[in-house]
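The structure appears below as structure tokens.
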Amino acid sequence: MSVQGPQRRLLGSVNSTSPAAPRLGLAANQTGPRCLEVSVPDGLFLSLGLVSVVENVLVVAAIAKNRNLHSPMYYFICCLAVSDLLVSVSSVLETAVMLLLEAGTLAGRAAVVQQLDDIIDVLVCGAMVSSLCFLGAIAVDRYISIFYALRYHSIVTLPRAWRAISAIWVASVLSSTLFIAYYDHTAVLLCLVSFFVAMLVLMAVLYVHMLARACQHARGIARLHKRQRPVHQGLGLKGAATLTILLGIFFLCWGPFFLHLSLMVLCPRHPICGCVFKNFNLFLTLIICNSIVDPLIYAFRSQELRKTLREVLLCSW
């Protein structure tokens, strides 16, 4: 990543005599002796990345194989899996190259490694932006399917879905390129943080509204069966728990990374903020964990997809 010094891992590996120069002027000793730094072993990071790669490859393969899954909703889920796959592959590739450089197995000039690092950074940033976009697209798709059920297939058509998907990928590539090129501009960081907040608010509003509609529907059914309280309370608790898990995981996995970006704008030289900066690799690990959890939340809950997944695993193409 290109947002702050210690995470420029490839360049730091080439010049082992001196650590990579921190970006935005953060001093190496600025964080003080009392900072809590959570170290993520490279083996654990690689293992999580590989698990994410396998999961998301299976999701893409299952959707590609089953024509019944060739619908806008599953195309959004497939693109989310591709985004998570790119995040994991890029992170694993960067870590693997860094380990090979440190071990002396791989030799490279600083200029070459700089170019490789920039390419990986663009992939990671673009995949992160597209992942957030497709999470929002899935929320919008589900919202339309509930509140405009009779008109859903006329609103969410395949051409419109493909246009939305194309726009998301183009915007992700352009924004990630600009982010890497102008990483030291405050406006770029503020745009990324604002984008995350917008996606969080969008998902929260849509899913809360969907939960309210589900509870309202349950109350109507309960009145007909004269079992209002048990049915309504049971569905309300289940829906609230699902909503809490969905938004909680999203915020837990993505929030620390964007907190890091926010603090880079607000207090890049403050010792307390420096303590947060030292845990950047932990924040990347949480994003990898999100790439592992996404298929469980959005893909594997589908019975049709699970059935196809079993066929894929049994190689019955």
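Using the three backbone atoms N, Cα and C, a Cβ is placed for every residue, glycine included.
Quoted from Swiss-Prot, the note attached to the natural variant Pro22 to Leu states: In strain: Isolate Hya36.
Ile63 to Val appears in Swiss-Prot as a known natural variant, with the remark: In strain: Isolate Hya36. Sequence-distant neighbours of Ile63 (variant position): residues of the same chain at least 6 apart with a C-beta under 8 Å from its C-beta are Leu69, His70, Tyr74, Tyr75, Ile77, Cys78, Ala81, Leu305, Thr308. Under the three-state DSSP scheme, Ile63 (variant position) falls in the helix class.
For the naturally occurring variant Arg310 to Gln, Swiss-Prot gives the following note: In strain: Isolate Hya36. Cβ neighbour count for Arg310 (variant position): 11 (other Cβ atoms within 10 Å of its Cβ, all protein chains included).
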